[in-house]
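Here Swiss-Prot notes a mutagenesis experiment, Trp363 to Ala, with the remark: Severely disrupts cadherin interaction. Quoted from Swiss-Prot, the note attached to the mutagenesis of Lys401 to Met states: Complete loss of cadherin interaction. Looking at Swiss-Prot, you'll find the mutagenesis Lys444 to Met noted as follows: Severely disrupts cadherin interaction. Among the sequence features in Swiss-Prot, the mutagenesis site Trp477 to Ala is noted as follows: Severely disrupts cadherin interaction. For the published mutagenesis Asn478 to Ala, Swiss-Prot gives the following note: Complete loss of cadherin interaction.
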Amino acid sequence: MDDSEVESTASILASVKEQEAQFEKLTRALEEERRHVSAQLERVRVSPQDANPLMANGTLTRRHQNGRFVGDADLERQKFSDLKLNGPQDHSHLLYSTIPRMQEPGQIVETYTEEDPEGAMSVVSVETSDDGTTRRTETTVKKVVKTVTTRTVQPVAMGPDGLPVDASSVSNNYIQTLGRDFRKNGNGGPGPYVGQAGTATLPRNFHYPPDGYSRHYEDGYPGGSDNYGSLSRVTRIEERYRPSMEGYRAPSRQDVYGPQPQVRVGGSSVDLHRFHPEPYGLEDDQRSMGYDDLDYGMMSDYGTARRTGTPSDPRRRLRSYEDMIGEEVPSDQYYWAPLAQHERGSLASLDSLRKGGPPPPNWRQPELPEVIAMLGFRLDAVKSNAAAYLQHLCYRNDKVKTDVRKLKGIPVLVGLLDHPKKEVHLGACGALKNISFGRDQDNKIAIKNCDGVPALVRLLRKARDMDLTEVITGTLWNLSSHDSIKMEIVDHALHALTDEVIIPHSGWEREPNEDCKPRHIEWESVLTNTAGCLRNVSSERSEARRKLRECDGLVDALIFIVQAEIGQKDSDSKLVENCVCLLRNLSYQVHREIPQAERYQEAAPNVANNTGPHAASCFGAKKGKDEWFSRGKKPIEDPANDTVDFPKRTSPARGYELLFQPEVVRIYISLLKESKTPAILEASAGAIQNLCAGRWTYGRYIRSALRQEKALSAIADLLTNEHERVVKAASGALRNLAVDARNKELIGKHAIPNLVKNLPGGQQNSSWNFSEDTVISILNTINEVIAENLEAAKKLRETQGIEKLVLINKSGNRSEKEVRAAALVLQTIWGYKELRKPLEKEGWKKSDFQVNLNNASRSQSSHSYDDSTLPLIDRNQKSDKKPDREEIQMSNMGSNTKSLDNNYSTPNERGDHNRTLDRSGDLGDMEPLKGTTPLMQDEGQESLEEELDVLVLDDEGGQVSYPSMQKI
């Protein structure tokens, strides 16, 4: 036998001896009590003359002395159990009962003295006085039966710390002391109040009131009490038991109504605490709720505090932590506390409640201030439960989210993100995710002001499991929809999101020799959240886009993910949508914002030098015969030349260079042909518009490449799409593609009919619902296509385009910008002399092609504008006045037009709607969508903001019906 075993044996023997001494103490105390009770009984007489006032109720026959019953605390507790717990049912037969007394170590003697209600006899005496008056006296004599019960008690092995070694070895140590009528039913069998073996002699959670206060509880718990539970959503709180929140303080260990001792007054306080630990209950903010052991587990056989009465009322009982819950014990019974053990558990799980049906009817869910207060408790189980429950409360409840912010709950949740335990920081992050969702921007600002973004990033770098990473990225996605938080996410979270999520889970490898295999399927939801977050922040400003483009590996991994999804025939997933929208935003202004962008710039064609042999005269620029005949009266860009080769590279393209390479163009074409998702179609067309914008080398290559890949017809087909934003994106892409002369010819033949159908007026009423921006985009595309393209102008006349243009000009119910855009198209058509006679034969007049701005709507413009009519332009004079496409400066057609940098762009949806008509310089880009309509908006998922009505987080599509969680 080694030293440890010897030491263990010695400690066990010592604890046994110590326990025997305690039993001897208890025996002496009980014997003293027995003598005291016997002396009291000698003074009690069952007669009408000295019956106690309480005898009128048939309860007890003890006397009052100075407002109290004679006897010590144990006797009073026993009396209170008879009075209060057993209710007002027939107790007339029960006179008294003594607490158990120990005759010798190992034995307990219980004495019961009862009345026999059937054995009561009445004696009637009649007396006649001298004056003839008769006096009748009736005396009742009751039969008293005394029963003595002896029980055997076995000693309990004690550990070196004075606590029982094993709970299994102490069964049947103590037996309850309820009356026999409560231990048996009407048939003589065990009654409903018999507790399990191993329970204490007296309930530790007795809280007896002062004399004169009496409430009868019918069966155990008060029927209308406002007991404390965690997640009961079916209980209606009675107003008389609802606690007043004013001045409310959670109960503390120092309160006078704490758990009562299980040994008699004769024992010491040390003995008391050796037999049971402190119970769990709600405490004040300065105290913990129990053990702070980091290894605290969640046992299923512990309950929580229950409340009856108001918080300020001391006459209540706290349910002990050993009480069983759920289907194991009915809620309408009273239970004795078992023998306390050295516990390793905390608060109980609600599994049994959820599985066994609805919670007990007397439970209530905690108030919001209570839940927020629990976030600050030192017990980790309470923190995690409170955070999880708070997440549940915030689900689709904007009022609760606002209240959490006003109650200062957000700083506490952000602080819990750094908690070492997963259950705590996961619950806190889930609550922040739901709070950050919705239209109340103040909640997002509050999270930002508490340094929520850096805290989320720290947690993301430590996270290794998918569920936690998903919640973190979802929270960042929700926050990214607010403009003031976007740059903070870029500055703090960009590299963490790229290095910890995008690259490792996409399957892309940094080394060229590594075999890249798609492995993002398992982490698709996490990648979707991350791409959505970056998608939102990419719309902030050029600085954000520059940092995203230059983030090592980000663009490569995004393109790899989209290629893998297309290869797996999954081109409509949310992941593809977010990645393509992010690539579309990164391609915005790419020809100006990439490093050394000037090396790709090209001069505008047909811009003659004002000095030298080709200086312009008053009749136009001089052209040599060689140039004239070498061109063959054709544009510089030969329409017959349909082949184009991208510049040769010495090394593979990486990073931002991939944004304008042939492989990414083929990705967009594949999505245009295969995808059915409107957002993906819009993003693909918008990316093509951005890449084809501007006078730069790769823009020219991409225009030709799209024609070679037969993508023009796919884009033209989008004009018939039922979603307006898809139509608008397709119109913008065709406009920039039409800069190529060959593309312009093809678009004029195949796209003009669809463009005309989308104009307001005529038989098509659906287009009246198109926004001003969409109508202007279509008009500008038509004007770009028919310029220098007589066949396209004829096609416009054949498809009743003139009627719709004149209607926009003359109707008076269109905006000023729409009228100006339509006027430009009408003037371009009138500039072709070949079309004037056919138009006049059809009944059109010259005045129909003039624009009277008095008919334009002034509702959208607070400033004054010119009421003059724009001059008509003769196409034959065009080359004599200004080169190529610059007949009319569009800046002269509206006072709100912008500078050259934003030409041919779609409107910024944050309110800047004045860029569309500015054509004075080179071609512009597709503005990233942002502002009031973030890059991804749909109900329940603002930029795929996500709320989860689950406490163990799951994806939104598979909500868990109340998963396992701990009781608060």
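Glycine is no exception: its Cβ is also placed from the backbone N, Cα and C atoms.
Original residues only: the substitutions mentioned are not part of this model.
Listed mutagenesis positions: Trp363, Trp477. The one with the lowest count of other Cβ atoms within 10 Å of its Cβ is Trp363. Among the mutagenesis positions listed (Lys401, Trp477, Asn478), Lys401 has its Cα nearest to the Cα of Trp363 (mutagenesis position). For the pair formed by Lys444 (mutagenesis position) and Asn478 (mutagenesis position), distance between Cα atoms is given as 8 Å, rounded to the nearest Å.
Within the same chain, residues at least 6 positions away in sequence whose Cβ sits under 8 Å from that of Lys401 (mutagenesis position) are Cys394, Asn434, Ile435, Gly438, Asp440, Asn443. Note on the mutagenesis positions Lys444, Asn478: the fewest other CB atoms within 10 A surround the CB of Lys444. According to DSSP, Trp477 (mutagenesis position) is assigned to a helical segment.
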